[in-house]
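Have a look at the structure below before the remarks.
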Amino acid sequence: MFSILQGHAGFSRDLATGIWREIKAEDYTFAKRFSKEHPEGKPASMPFKFDVIEEHDPQSLAEMLPLMRRLTSDPHIVAVRGRCLAPKNNVRRKKGNFNVSNPSNIIAMDVDGILDTGGYDKFNLVGMARHIIKMLNSISEDMFPLDAGFIAHASSSAGLKPGIRMHLMLESNVKVTQGQLKFLFTSINDSSKQKFGFDIADLAYYSSVQLHYFADPLFSDGIVDPFKAESKPRLVYVKGSKVNLPNNLVDYETTRGEFKEEFYSLLDQIKGKKIASDKVEETISELEEADDGVYLRIIPKLYHRALEDGVDFAWLEREIKPALSEYIATKDNSRNIQDYFNNGRKQALKAFVNNSKREIPLNLKGVPLKKLEVDSPPEVPYLKINIVPPKGHITFVKASLGTGKTTAVTKWLDAGVLPGNFLAVTNTRALVSSNAKKFSAGQYDKSVDMLNFKRGAIDRMSTTIHSLHKFKSFIGQIDTIFIDECDAVMNDLLFAPVVKQRRECIQVLRDILMTAKTVILSDGDISAETIEAYGSLIDFDKPVAFYNHHRKMLSKAHAYEFPDESSIWVALQTSLEMGEKSILVSDCGPDELNEKGMALRRNTGALVKEIHSNSTSDVDIRRILDYTTNELIDQQIDCLLCSPSVTSGVDFNYFDNVFVITRTSNQAPNMRFQAIRRDRGAQNIYYFIDKSTSGFSAGSEQYNIDEGWLELAQQLYARRRELESRNYTSTLRYYLLDQGATIDIFSESWGTIEGAGKEYTEERIKAILHSTPDYCAPRHADAYEAKLLLVRYYHLESIKDVTVEHVEQYIKDKPNDRAAFFHKMHEMFWEDIKKCSNVTIKPFIEALKGKKKDFFLKTGQSANPKYARMYLGMMGIGKDMNTENIVDWYRTYCKIECMPIPFKFMTEEERAMAEEVMSELGATNEDA
């Protein structure tokens, strides 16, 4: 459906003079005008109001052709896709006035600035149109036949600027809406960027009530239309086949989410800052100086930034009221100030929720998903499913954290409704052990259990995803597979370095998913990407069903967001002084947790213990991890300071408060939310998130989905990670609000606690100095290993030569950590690093931009180039760009890890010897 519009005739007030001026319909020109005054072309008119003069619904290209002839030849009319719902005179171009969901057989594309013309002359519209169709065919030959018919129209700058610049009309076999076309061409553009390096279609064409400017440009002052000068037509029609689109294309808006009135209630749960951030100040200034675009552009941006930065909306509205009132009085008297406030809140909330929420659609890119109902009454928080999931399906169980997903599976097993061999898969060893206990199952890492499973003495097993290849011989014998934490399992399968035999694990997973009678996948973080990754692994050969059990498990909880890390430690110390029980989860690292634990014990007298990679072998810590709440009671613990990786999957119900510090974006926001839920009963949550966490880059645009399932699934997860981490803090806030918590956002620091840096450094030095093969001090399990590494890196004769100074230097330099990171980097970046200097590191930055995907896959860290200097530091390379130390350390690292030293890091003597050996091998090969 095309509505044909002309500008509405009437009076317009000149803002400078206050004089009203009459404007006729023909005064509005919807063609670009080229003249001496505007050699680059004066843009087309943009009236505030229109008259709808005609409506057309062409069913074919043949019917579209006369309409195109009219639209291209009359500069005073313009088109909109959609049927007008309002009175046709004096109508504003907004979504509510037009039904934009009318399906049509006509596909309109705006192709703008593609430099690859296929070798055709810039006036050869037929050749260039066929070249576009050829590119579309290379992306999907089923949808876009090479002999597709088309109408091609030269856009205003065609012939004047390089590249393909045209409006291209195709005819579809089925009727589709603009929203469906936006979804289609979003996917087409993703493939096009990977294949050709550019977008094929301009997606703005498919926005609601977007003006379609078809009028040919106007030329004056001796400037000649280049097409007329060449005697070439600006409009051509070629008959041919139809485009073959699937009849179940989803609408783009359904993939982006919609606004719901219930979103407004989220604002009641937030108490924001009464101070503007820099971004909010900048947008307020833009508002104060604006002549137009305030309602649709500036206000939504202002509210979106305010919500992201935690600024209180009521305070913001008081601040902007004077400027907005003046704008309404002088430039837009058709709306009142509350309309602006409501639109800002609505647009900000829509983006806030839909950029963060993980939803399961009923139709996933054409694949229908069947929603199953749970048996839990609305007032009951815990998950109850009376009937076992259907056989022959892949069934996802999405339920809020702490509602009993694994308990439901345990009940099915106990009831005997999951007969035969049962395999539970998860992503951490701690959860393997936990699931083994819950399901009365054997463990993959116990030989006797594997043997008993093989001979049929037991029929239940628990394993990690990285050990799934061990079950290759059991393919066809597994009756039920249960994947616990399935979203995290898939993430590990795609990216985690711990999965050494990745492709074999993928193949075994695929075969078990195909052959198992019952497939159950459970997680609180399931999204469309989760389902697509698992479903596409088996080409959706099994129907997909899902349960969605959402409960507000934090409805009585209060969260407090702090502006800096030091405030968290002050709040934690205060809670201990008040006699409260507290747990802190932080990515600070073992040494900092140990130092803070020492300070808190000294400052408060509380019993504080640290759980991290260097303490899990300590007896007291091991018992806490194994026996959780009961052991905390027995040890009378006041406070735990924990690393998130060590406590993943370990749940407590003991503490009054949870504290969370997030310095880096190495873990996604949903994993930090799981850290917040480490204690299921805590009602006070204190958190700090460093600003550097936002803007995570996983190089999603650099994956080649034509390579197969692995790259397709990696791209799905990488793109979701980037979206959710675009504003890390905002996403985490949504998770808290969604679970019912209230949030107070503080703008002022609470100060600092008295640290124990000096005392802890002395303790760490003593721990390394006095360590032996049989003894390491508590919380310093790596001390003897550090001592041995120190000897190697500083080229000492033996551990007897280690001095306090050596240990101090080792603690400062961290040579093994630097070399280990350098090992991941040097193949990709060494040549670029060598080009850097103390003046610029641009060569490294540019290289990082081009290898984002590879960097993320190697390191698991953000490939955002803004961290380039930090990554050089992590390689032991300072601002002086001196690489002598890291080369020496890396050579030592290779020897420690029994790896050959790369040729580029060899000494002259080593190179000569290596070349000699290679020469001898070559001679031997020739002789053979």
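Yeah, the Cβs are placed from backbone N, Cα and C, and that goes for glycine too.
Substituted residues are absent from this model; it holds the original ones throughout.
The ATP binding site annotation in Swiss-Prot covers Ala399, Ser400, Leu401, Gly402, Thr403, Gly404, Lys405, Thr406 and is backed by sequence analysis. Annotated domain 'Helicase ATP-binding' per Swiss-Prot: 386-516, in sequence order. According to Swiss-Prot, the mutagenesis experiment Lys405 to Glu carries the annotation: Complete loss of ATPase and helicase activities. No effect on ssDNA binding.
Mean pLDDT, taken over the domain 'Helicase ATP-binding' (386-516), works out to 94 on the 0 to 100 scale.
Assigned with DSSP, the residues of the domain 'Helicase ATP-binding' (386-516) fall into helix, strand and coil as follows: 64 helix, 23 strand, 44 coil.
Cβ contacts within 10 Å of Thr403 (ATP binding site), excluding its own Cβ and spanning all protein chains shown: 20. The Cβ of Ser400 (ATP binding site) has 22 neighbouring Cβ atoms from other residues within 10 Å, across all protein chains displayed. Take the mean position of the Cβ atoms of Ala399, Ser400, Leu401, Gly402, Thr403, Gly404, Lys405, Thr406, the recorded ATP site; other residues of that chain with a Cβ within 8 Å of it are Tyr382, Leu383, Thr407, Gly524, His549.
Its own atom aside, the Cβ of Gly404 (ATP binding site) has 17 Cβ atoms within 10 angstroms in the protein chains shown. Summarising the environment of Ala399 (ATP binding site), the number of other Cβ atoms within 10 Å of its Cβ, over all protein chains shown, is 25.
If you measure from the Cα atom of Lys405 (mutagenesis position) to that of Ala399 (ATP binding site), you get 7 Å. Long-range neighbours of Leu401 (ATP binding site) (same chain, six or more residues apart, CB within less than 8 Å of its CB): Gly524, Met553, Phe673, Gln674, Arg677, Gln739.
For Thr406 (ATP binding site), applying a Cβ distance below 8 Å and a minimum sequence separation of six or more within one chain yields Asn435, Lys438, Asp484, Ser522. Counting every protein chain shown, the Cβ of Lys405 (mutagenesis position) has 24 other Cβ atoms within 10 Å. There are 19 other CB atoms within 10 A of the CB of Gly402 (ATP binding site), with all protein chains counted.
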